[in-house]
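S.K.: Quick one: the structure is below, questions incoming.
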Amino acid sequence: MKTIIAVTIFGILTCAYAAEGDDCSIEKAMGDFKPEEFFNGTWYLAHGPGVTSPAVCQKFTTSGSKGFTQIVEIGYNKFESNVKFQCNQVDNKNGEQYSFKCKSSDNTEFEADFTFISVSYDNFALVCRSITFTSQPKEDDYLVLERTKSDTDPDAKEIC
């Protein structure tokens, strides 16, 4: 009987915490993240919200005189309209979360925070991305990025 009660309580707690959704603020970033290697070249979205459609291309470049500042350019193709975003790094919270202020080609502004959980600089990255729009609640999602375009979306290279 004690086992049944314990399993039931565990199941209820599991469902309760799973229902809350993703929360990037509680994620632990990888300790040896090398931003100069990650923020270089092109990344493709392999798994995340909307991965089957639209195609998402992420280009990361570095610039700046002291250290470096990341500039993120994202091509986003949805409903046959191509929207581009440019994000400028504004902060590096606790050395773990990279914060950006972003503006789209259609003048939408938002803030994006990236927590890098696991990265193989030549192949893949597991990232927790938090986006905050001024008039909407914060949205946290886990993304799997890859260096080479997979065959899941043939249009991805065209928008990069």
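From the backbone N, Cα and C atoms, a Cβ is placed for every residue, glycine too.
Swiss-Prot feature annotations, pasted as is:
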type	residues	note
VARIANT	ILE26 to Leu	In clones TR12, TR28 and TR45
VARIANT	GLY50 to Asp	In clones TR28 and TR45
MUTAGEN	PHE124 to Ala	Significantly decreases inhibitory activity towards thrombin
VARIANT	THR132 to Ile	In clones TR12 and TR28
MUTAGEN	VAL144 to Ala	Decreases inhibitory activity towards thrombin
MUTAGEN	GLU146 to Gln	Decreases inhibitory activity towards thrombin. Significantly decreases inhibitory activity towards thrombin; when associated with N-153
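Mind running through what each feature is packed against?
M.R.: Long-range C-beta contacts of ILE26 (variant position), restricted to its own chain and to partners at least six residues apart, with a cutoff below 8 Å, are absent.
With a 10 A radius on its CB, PHE124 (mutagenesis position) counts 17 other CB atoms from all the protein chains.
Reduced to three states, the DSSP call for THR132 (variant position) is strand.
Using a 10 Å radius centred on the Cβ of VAL144 (mutagenesis position) and all shown protein chains, the other Cβ atoms total 15.
In the three-state DSSP scheme, GLU146 (mutagenesis position) falls into the strand class. Taking a C-beta cut-off of under 8 angstroms and a sequence separation of 6 or more, GLU146 (mutagenesis position) has the following same-chain neighbours: TRP43, TYR44, ALA46, ASN123, PHE124, ALA125.
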S.K.: When you measure from the Cβ of THR132 (variant position), which residues in the chain that are at least 6 apart have a Cβ under 8 Å away?
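M.R.: In sequence order, the residues whose Cβ lies under 8 Å from that of THR132 (variant position) (at least 6 apart) are PHE110, GLU111, ALA112, ASP113, LYS138, GLU139.
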